[in-house]
Amino acid sequence: MVANWVLALTRQFDPFMFMMVMGVGISSNILYSFPYPARWLRICSYIMFAIACLIFIAVQALQILHLIVYIKEKSFREYFNDFFRNMKHNLFWGTYPMGLVTIINFLGALSKANTTKSPTNARNLMIFVYVLWWYDLAVCLVIAWGISFLIWHDYYPLEGIGNYPSYNIKMASENMKSVLLLDIIPLVVVASSCGTFTMSEIFFHAFNRNIQLITLVICALTWLHAIIFVFILIAIYFWSLYINKIPPMTQVFTLFLLLGPMGQGSFGVLLLTDNIKKYAGKYYPTDNITREQEILTIAVPWCFKILGMVSAMALLAMGYFFTVISVVSILSYYNKKEIENETGKVKRVYTFHKGFWGMTFPMGTMSLGNEELYVQYNQYVPLYAFRVLGTIYGGVCVCWSILCLLCTLHEYSKKMLHAARKSSLFSESGTEKTTVSPYNSIESVEESNSALDFTRLA
């Protein structure tokens, strides 16, 4: 029974599972630094962070187990083809580094909060955070560049061309979707992550000036590269919307993915430009210098700040647009019904499926972007509206993450128990003996997939 349950669970692994870490993790970050702070919210953030860590460890272990079993049953080449060349799976590897970044950001916040209380522990934690950040950056680059190359290299003819006259037309009709952004958004996320700690006091005590400068430069290069790449893909997706129209009901929540680079990009550029100003103020003092040097020392950092503010507001403006379009698209399916072929159940747009998770992280990034704009510039110009918007986006993100988490736990517990029972009965029948494998076409396993199918989003 236990073996059947484990094998059934192993078969359900998909890189998309790390989306749960993203949603719960960013919720913990939002609660920790909520626009209207409260002690009980800080306590809730610790709980959400613990849940995010547990999910990350569990999914990581499941991924390793899935890899071992898959290679044992088939081969590494088939694993590579299925999970790195097949666009139903490879795009979702981007959720892994983004989920890890939410954990890194929370650990960085804890390190900064304990700078005076426990300097030694805070310093050691910051070093650990910095090492994790470099690991995450490496993973982001491998995924963004590697998966993009595999997609561009050739078509992966898993299902053939179907009713299309060529692979080109099939690609244009089926795969020009917002999920293409999932492999590039991690670059935006990891670039903004280093901005949260690079110029902090504890980072200054743990590392020298050269490390800070190198980190700032790499952060800037990563952010610029990612934003350009993102807008190229968004332009392609706009073309798809004009040609193929909005996604079908089961995929409509993927529209929210467009909010991710907008909110996180604004958050990142605000932190980056503010860190440049802090760096100049710290290492280029205005004492004993000429008037021209003093003007440059003051003007150059503020030029970056102004560019950061304008860029952030432009990205947030697009984020508001995508928010409205996404909500209206969902509402347009309110009266539509679909019947599942496998179970015959009637599905509505509000029937829970894994696509619901696609709304959590993007809403959280919009909260971070709005709140950071308020924090940095409210001292010069009243910007309370952005604080309110950050609260609204953050509240939706946290509540939606909790809803998705509870519904996911319910679906998994129900379907896994069902799959294990059916597999056990099937293998013990007197007429047919079958070795229960994660890759055998057993009826019970197929039935369990109906509500847990991640590939419908790709």
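Just so it is clear, glycine is given a Cβ too, placed from its N, Cα and C backbone atoms.
What Swiss-Prot says about this protein:
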| type | residues | note |
| --- | --- | --- |
| VARIANT | MET19 to Val | In strain: Ba194, CECT 10233, M5-7A, M5-7B, M7-8D, MMR2-1, MMR2-3, MMW1-12, ORM1-1, Sgu52E, Y-9, YPS396, YPS400, YPS598, YPS600, YPS602, YPS604, YPS606, YPS608 and YPS610 |
| VARIANT | ALA52 to Thr | In strain: ATCC 76625 / YPH499, Ba194, Bb32, M1-2A, M2-8, M5-7A, M5-7B, M7-8D, MMR2-1, MMR2-3, MMR2-5, MMW1-15, MMW1-15h2, MMW1-2, MMW1-2h2, MMW1-12, ORM1-1, S288c/ YPH1, Sgu52E, Sgu52F, Y-9, YPS396, YPS400, YPS598, YPS600, YPS602, YPS604, YPS606, YPS608 and YPS610 |
| VARIANT | ASN90 to Ser | In strain: Ba194, Bb32, M1-2A, M2-8, M5-7A, M5-7B, M7-8D, MMR2-5, MMW1-15h2, MMW1-2h2, Sgu52E, Sgu52F and Y-9 |
| VARIANT | ALA122 to Ser | In strain: Bb32, M1-2A, M2-8, MMR2-5, MMW1-15h2, MMW1-2h2 and Sgu52F |
| VARIANT | PRO157 to Ser | In strain: Ba194, Bb32, M1-2A, M2-8, M5-7A, M5-7B, M7-8D, MMR2-1, MMR2-3, MMR2-5, MMW1-12, MMW1-15h2, MMW1-2h2, ORM1-1, Sgu52E, Sgu52F, Y-9, YPS396, YPS400, YPS598, YPS600, YPS602, YPS604, YPS606, YPS608 and YPS610 |
| VARIANT | TYR164 to His | In strain: Bb32, M1-2A, M2-8, MMR2-5, MMW1-15h2, MMW1-2h2 and Sgu52F |
| VARIANT | ALA191 to Thr | In strain: ATCC 76625 / YPH499,MMW1-15, MMW1-2 and S288c / YPH1 |
| VARIANT | GLY344 to Glu | In strain: Sgu52F |
| VARIANT | LYS345 to Arg | In strain: ATCC 76625 / YPH499, MMW1-15 and MMW1-2 |
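Feature map: Swiss-Prot annotations on the structure.
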{"residue": "MET19", "record": "variant position", "Cβ contacts under 8 Å, 6 or more apart": "PHE92, THR95, GLY99, LYS354, TRP357, GLY358, THR360, PHE361"}
{"residue": "ALA52", "record": "variant position", "Cβ contacts under 8 Å, 6 or more apart": "VAL21, VAL24, GLY25, SER27, SER28, GLY99, THR102, ILE103, PHE106"}
{"residue": "ASN90", "record": "variant position", "Cβ contacts under 8 Å, 6 or more apart": "PRO15, PHE83, PHE84, ILE147, LEU150, ILE151, ASP183"}
{"residue": "ALA122", "record": "variant position", "Cβ contacts under 8 Å, 6 or more apart": "SER111, LYS112, ASN114, THR115, ILE202"}
{"residue": "TYR164", "record": "variant position", "Cβ contacts under 8 Å, 6 or more apart": "LYS170, SER173"}
{"residue": "ALA191", "record": "variant position", "Cβ contacts under 8 Å, 6 or more apart": "CYS219, ALA220, THR222, TRP223, ALA226, GLY268, LEU272"}
{"residue": "GLY344", "record": "variant position", "Cβ contacts under 8 Å, 6 or more apart": "none"}
{"residue": "LYS345", "record": "variant position", "Cβ contacts under 8 Å, 6 or more apart": "ILE339"}
Open item on the list: With DSSP assignments reduced to helix, strand and coil, which class does TYR164 (variant position) get?
Closed with: coil
